[in-house]
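*Asks:* My questions all concern the structure below.
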Amino acid sequence: MSQPEFTRSIVGASFLLPVINGAMHIPPAVSATRVTLEDNQPRDAPILVLLFALSVLIDVMDKAADLPRQTRKTWLMTIVVFASPFVVLAVYGTMHCGLLALLRLLGVPLLAVVHAMPLIPVYSWKTGSISTVKLKYFLGPFKSLFGATCIGLMDVTAVVLYLRGTMLHPENASSAGHFRVLMYTITYDFLWESICDVRDIQEDEQNNITTLATAFGVRPTLIFLGGSTMMGDLSITLLGGGSAVLSVVRSTVFWGAFAALALHKPRSAVYPWGLATLFGLLPVWLASLGART
């Protein structure tokens, strides 16, 4: 890889994608505010700003840790300068929403630490002993479901808990609406995470990482994702009194678009994948518009 290509790769991965990933969290959070706040109460922008800023900062730190060691020092100051405005946004959001809202949002990413720790006891019939394994190994190919649940708890539940504290009549908040938005978020983030696993199948096979794609193959995985997304969206929509036709169309269109991208565009295609990431959880917002609260 030439130096200009390497530079573009770092800029895309360390700066562009974190912002896009941060924006990806907004549709579920906006949907959560829609089903939670009273009709005569204005939408609460600071919690959305705080969620966006924290998501960007977490992703920037994650991408910085993945940089080659020989280039990390060179790019460190640039990364710090880039992250500074988002630190300011996070401080602004915390000042308006309170420390408890910040801790609720940060508590979910900490589950990723638990995810990588050997905490699950497993008994071996062969040796007659009990050992502990990491949760991500215990979940096997369905570990992306754990990640999707974490995203749902961060983007929806943590936001809803804060919003209920700002309401004049929190007892009027729709628990059913909150649950539906949470389930939509888990459904579509599971689709997105699994599509990314299909894209990265060769890299995961080389690193002995178990995913749906490495365990069952690309075609069966895509078929399973299409069916599970359609059934998940349809079930949630019917429970909320929404349109079954719109549900099927929505799930089919987004599954088809993401599947085509995974099959035809490599991970190095930053802009197509960045655009797809931006729309990854848009179905959550679209679904919440058609559901009754």
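For all residues, glycine too, the Cβ spot is worked out from N, Cα and C.
Original residues throughout; no substitutions modelled.
Swiss-Prot feature annotations, pasted as is:
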| type | residues | note |
| --- | --- | --- |
| MUTAGEN | Leu17 to Ala | Largely decreases the catalytic activity |
| MUTAGEN | Asn21 to Ala | Abolishes the catalytic activity |
| MUTAGEN | Met24 to Ala | Abolishes the catalytic activity |
| MUTAGEN | Lys63 to Ala | Abolishes the catalytic activity |
| MUTAGEN | His115 to Ala | Largely decreases the catalytic activity |
| MUTAGEN | Tyr137 to Ala | Does not affect the catalytic activity |
| MUTAGEN | Ile151 to Ala | Largely decreases the catalytic activity |
*Asks:* For a quick check of packing: other C-beta atoms within 10 Å of the C-beta of Lys63 (mutagenesis position), how many?
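*Replies:* 18, counting other Cβ atoms within 10 Å of Lys63 (mutagenesis position).
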*Asks:* Using a 10 Å cut-off on Cβ-Cβ distances across all protein chains shown, tell me which of the mutagenesis positions (Leu17, Met24, Ile151) has the largest neighbour count.
*Replies:* Ile151
*Asks:* What count of other C-beta atoms do you get within 10 angstroms of the C-beta of Asn21 (mutagenesis position), across all chains shown?
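*Replies:* By my count, 21.
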*Asks:* Please report how many Å separate the Cα atom of Ile151 (mutagenesis position) from that of Leu17 (mutagenesis position), as a whole number.
*Replies:* 17
*Asks:* Distance between Leu17 (mutagenesis position) and Lys63 (mutagenesis position) at the Cα atoms, whole Å?
*Replies:* 9
*Asks:* Give me the Cα-Cα distance between Lys63 (mutagenesis position) and Asn21 (mutagenesis position), rounded to a whole Å.
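*Replies:* Computed Cα spacing between Lys63 (mutagenesis position) and Asn21 (mutagenesis position) is 12 Å.
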